[in-house]
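Worksheet: the structure to be examined is printed underneath.
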Amino acid sequence: MDNDGGAPPPPPTLVVEEPKKAEIRGVAFKELFRFADGLDYVLMGIGSVGAFVHGCSLPLFLRFFADLVNSFGSNSNNVEKMMEEVLKYALYFLVVGAAIWASSWAEISCWMWSGERQTTKMRIKYLEAALNQDIQFFDTEVRTSDVVFAINTDAVMVQDAISEKLGNFIHYMATFVSGFIVGFTAVWQLALVTLAVVPLIAVIGGIHTTTLSKLSNKSQESLSQAGNIVEQTVVQIRVVMAFVGESRASQAYSSALKIAQKLGYKTGLAKGMGLGATYFVVFCCYALLLWYGGYLVRHHLTNGGLAIATMFAVMIGGLALGQSAPSMAAFAKAKVAAAKIFRIIDHKPTIERNSESGVELDSVTGLVELKNVDFSYPSRPDVKILNNFCLSVPAGKTIALVGSSGSGKSTVVSLIERFYDPNSGQVLLDGQDLKTLKLRWLRQQIGLVSQEPALFATSIKENILLGRPDADQVEIEEAARVANAHSFIIKLPDGFDTQVGERGLQLSGGQKQRIAIARAMLKNPAILLLDEATSALDSESEKLVQEALDRFMIGRTTLIIAHRLSTIRKADLVAVLQQGSVSEIGTHDELFSKGENGVYAKLIKMQEAAHETAMSNARKSSARPSSARNSVSSPIMTRNSSYGRSPYSRRLSDFSTSDFSLSIDASSYPNYRNEKLAFKDQANSFWRLAKMNSPEWKYALLGSVGSVICGSLSAFFAYVLSAVLSVYYNPDHEYMIKQIDKYCYLLIGLSSAALVFNTLQHSFWDIVGENLTKRVREKMLSAVLKNEMAWFDQEENESARIAARLALDANNVRSAIGDRISVIVQNTALMLVACTAGFVLQWRLALVLVAVFPVVVAATVLQKMFMTGFSGDLEAAHAKGTQLAGEAIANVRTVAAFNSEAKIVRLYTANLEPPLKRCFWKGQIAGSGYGVAQFCLYASYALGLWYASWLVKHGISDFSKTIRVFMVLMVSANGAAETLTLAPDFIKGGQAMRSVFELLDRKTEIEPDDPDTTPVPDRLRGEVELKHIDFSYPSRPDIQIFRDLSLRARAGKTLALVGPSGCGKSSVISLIQRFYEPSSGRVMIDGKDIRKYNLKAIRKHIAIVPQEPCLFGTTIYENIAYGHECATEAEIIQAATLASAHKFISALPEGYKTYVGERGVQLSGGQKQRIAIARALVRKAEIMLLDEATSALDAESERSVQEALDQACSGRTSIVVAHRLSTIRNAHVIAVIDDGKVAEQGSHSHLLKNHPDGIYARMIQLQRFTHTQVIGMTSGSSSRVKEDDA
């Protein structure tokens, strides 16, 4: 076969590839509210009224203000009447303030709660719809990280748009409209002129929004990609650490962030130019209005008060249109985010899970038939898996499927479960096509135990209950007893309530598999599908479970995928699959009797040859007859047992606090979310972030210049308008014309400055913000990857949460620090300019107005305090739901097989209830706090105007000065209020800063790259020794794994570890890789304590082949190259050839460039394992750690790969965890681990000779017994099988 199975790409970085996606178009705006119910419409109605009244209040206030100006102007000779009028209008101001108090409460509380209610329903519907999709949808369309991203980030975007931003939009549009109404009723000519320029503002706003929407869409895609890299890295953290891939993960993450960063720069420029253009048009419009207003006053068509009312109203209305732009940008983002969510919700699966159509059979006899089935996986339609496939499983009988890895055995199981429909042909149950049967009913009749025991991060009891949710405790315990799980469960501190951790990692593979079997038994199905059901069990457990399965199978139609003879010895029929069709079918005896002409017989001969070799070695030193394999029996054809046991999984060592109970205990959330951030800490964190941002000081300086000038423009603008007001009352028309012309030119100058400096402000502050975000995210990932393994074992550091934390914390920090500082600088400049002008013109009035500012500040700070308490743990509560959703999608086949969709959705719904309740109270308090602050503001206006009239009455000041001071300071007070309404962002930013620095400051228990350690020589001898090791996993110190364990692997020799499931074999491998530190004792390499070496450097001399082949979602080439980043193409092909992988890779349409899918789902288990072996071989390390390295391979591959491994391990120190004797027959030393220490140690022959009644001998006896039974079945058919081969 041609050697180039697709030209491989250049050397690897961990870039996660994915199928190209079409650009997503946003949904219609009204579609955002598709989950609103009656109460939501009521809330939105009240919220809209509140927002409308709130928005109208300012133009109404301006109308009163204009009337007051006229009172000043027309009553200058009658001070008593003037005081009376002013007092009346001051009371009107208080009424407006009270209206704002009530309306802002209604606006904020109703929109906030309605938004949370609607998005809660949307999240639930999304998960429901995602779980309702057929399996092919997850193969081709959606990754787990997409679901996590949608539920986390996209849903938050939609919520932001349909709550706060929509309230703001109605508020600003009400201001805009009411401003024009006030204008038209005051001076319609002036208002009409203004109306002529509004379309121009709208066009600019439209272009601005469209541009931001496109950029936002692209940015979200690149951030989603970055999040996927983080999630894959953390999920496979053991592989990343073992192969020293931390820097590669960081580089890949950095590359993905760079794309988002550049898009962020463009967004800043677009935002600045859009806002600048809006202000340019608005200011030019007012220049025109001032000139035209003067014309109308001179011609006695209006007076100064009405003219100024129109201008003020139009000014506020026009600015409100600009202020609505961020809301429009949020709508654009939300429409795109909603499109992604609704695409899943609206997607009709090809195979409808919840359809009520289809029949339910009265009784099931269990005849299963596949007739002329052709099938290709939707993700690879050009690769045919089944070709004119025919198979009949008689009712109540057991059929075993054997065949090479990738021959289609698991595909048959998938078709019977109706995860897929065949391309052509039929799958029948009792003569009925599966397509005509009700799907939920069909799956209720089928019990599935797959080779990958998928457990959820809940209790053992809840995991078993997935089989039948209405079962009682007695039935649960009985199922566990029959599955040989009861004995180990009751020894656990929490028994059946023990938490199994994310993906069941708290349990050994064998323990997980027994729980999966108990789950299937509880279902009591008519048809049983066993896909390598006992592959992850040690000899003793396998024998007990197999006996339980044998009892369980009686009277049920059973289809077994297996590679061990013991597993299939009692099958009524054996079907041999080859190249997508059944090449042989018959009983074991019939197939074996074909001899040389039969595929099955050849396979058994191959196995027997392996036994012969093992036995001849054993017989040289021991006359004692023994079974020749360390597993219960010999494999016939290896199938994917790849997920049978996590090679690195902790052995019942720490139990996650994750909890599927319906109540959420706030105390279980990370403390940093609940604690209030002390001001000192916050200030300290702020300065640290500022230092982190120091390379951008030039950009920050230029951005600040933009902010200062943009802020000052507002004060100048107010001054120009108040100056014109006094000019309007001047009787000298020539003077009026000259002054108005001067101020109009000044306004045109201000409009040009607004265009330039808005662009400057937003462009440069966005560069500062984007660089900070990228830097914070990179540092956070580096800090995450420096932590020791025990940190990753904690529930709050689960992969989806870390990905979300990197995304949200960095964003919140950027929001608070980058975006908001720009606004603060702008408003500070505004206040300074305004206060200076006020004090210069009339210091007494300025002093009174400035004196009431603290009241406003106090009111807003009160709101800030309440916001802290109520926003604290919302993110954590959502994180729990997000984790559950991610697990459900990752294990979607298990969820589907057990009809558990409704249960998962119920648990998810329960997780969303607490944040919903808290959001209600948060809205009440935030709304009231904001209302109080606004009321105080208007009360201060009333006080200021009353005092101004008092000053005029007593001759201390005149009308012209007081009105200028009042207007300039009124504008600055609005700026102060706007600054303080940013409090929620600073609270989020403060919490995020705490979270960021908590992560960055954490001192790892095991430093991976300590410069003070001893350098590792270029070549090691490779001697490994564990001396007097005591060990417990850090999270459960009360469960001791090892007690005074001592082991030694001599340089260049092979040490095999055997023992019952859960005895700590894989813990030895974890200690050698220094994932954990022993409680006492030492792990030595070449006679030196491993702690003295640089950890990353020593790991470069160790290669691992885990039983669970963890692959990254990239190409085959890059997965192999992950073993050695400098490997050449020739070395990669050589490693693949040695691992028996080159042939199947070359046969794929894209060869080495084939995308393997998330966690390698596009490949069979055997194929994944061979790639994992190639990855280890390309490393050329002195120490090889093989954890069931060949367990997932078929007989032919196993033999060639075992030879390759023997050859590769030659001269290298090898530590092998194995169940099969063929894997360890040549081991120099076999160590039997039991009860936390080495119970027996020596070569195979030594153990049998010196410990005839020992544990190892008993295991051999057990295998001998089962194997003899199998051989007994074949002896009638073939004289070539020797008796002593058993």
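Backbone N, Cα and C atoms are what each Cβ position is placed from, and that goes for glycine too.
Nope, none of those substitutions made it into this model, it's the original residues.
What you see is a predicted model, and the numbers here were worked out from it, not measured in a lab.
Per Swiss-Prot, the features are:
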- 44-333: domain 'ABC transmembrane type-1 1' (DOMAIN)
- Phe65 to Ala: Reduced brassinolide-triggered ATPase activity and altered brassinosteroid exporter activity (MUTAGEN)
- Tyr286, Tyr941, Glu978: brassinolide binding site (BINDING)
- Phe312 to Ala: Reduced brassinolide-triggered ATPase activity and altered brassinosteroid exporter activity (MUTAGEN)
- Leu319 to Ala: Reduced brassinolide-triggered ATPase activity (MUTAGEN)
- 368-604: domain 'ABC transporter 1' (DOMAIN)
- Glu532 to Gln: In ABCB1(EQ); loss of ATPase activity associated with altered brassinosteroid export capacity; when associated with Q-532 (MUTAGEN)
- Leu721 to Ala: Normal brassinolide-triggered ATPase activity (MUTAGEN)
- Tyr941 to Ala: Reduced brassinolide-triggered ATPase activity and altered brassinosteroid exporter activity. Strongly altered brassinosteroid exporter activity; when associated with A-286 (MUTAGEN)
- Glu978 to Ala: Normal brassinolide-triggered ATPase activity (MUTAGEN)
- 1024-1260: domain 'ABC transporter 2' (DOMAIN)
- Glu1188 to Gln: In ABCB1(EQ); loss of ATPase activity associated with altered brassinosteroid export capacity; when associated with Q-1188 (MUTAGEN)
Please report the DSSP secondary structure of Leu721 (mutagenesis position), reduced to three states.
helix
Within the same chain, the residues at least 6 apart in sequence whose Cβ is under 8 angstroms from that of Leu319 (mutagenesis position) are Val282
Sequence gap of 6 or more, Cβ distance under 8 Å: name the residues on the same chain that satisfy this around Leu721 (mutagenesis position), in order along the sequence.
Tyr286, Leu290, Ile308, Met311, Phe312, Met315, Met967
Roughly how many Å separate the Cα of Glu532 (mutagenesis position) from that of Glu1188 (mutagenesis position), to the nearest whole number?
15
Counting across all protein chains, other CB atoms within 10 angstroms of the CB of Tyr941 (mutagenesis position) number 23
C-alpha of Glu1188 (mutagenesis position) to C-alpha of Tyr941 (mutagenesis position): distance in Å?
79
Rounded Cα distance, in Å, between Phe65 (mutagenesis position) and Tyr941 (mutagenesis position) is 10
Counting across all protein chains, other CB atoms within 10 angstroms of the CB of Tyr286 (brassinolide binding site) number 26
If you average the pLDDT over the domain 'ABC transporter 1' (368-604), what number do you get?
84
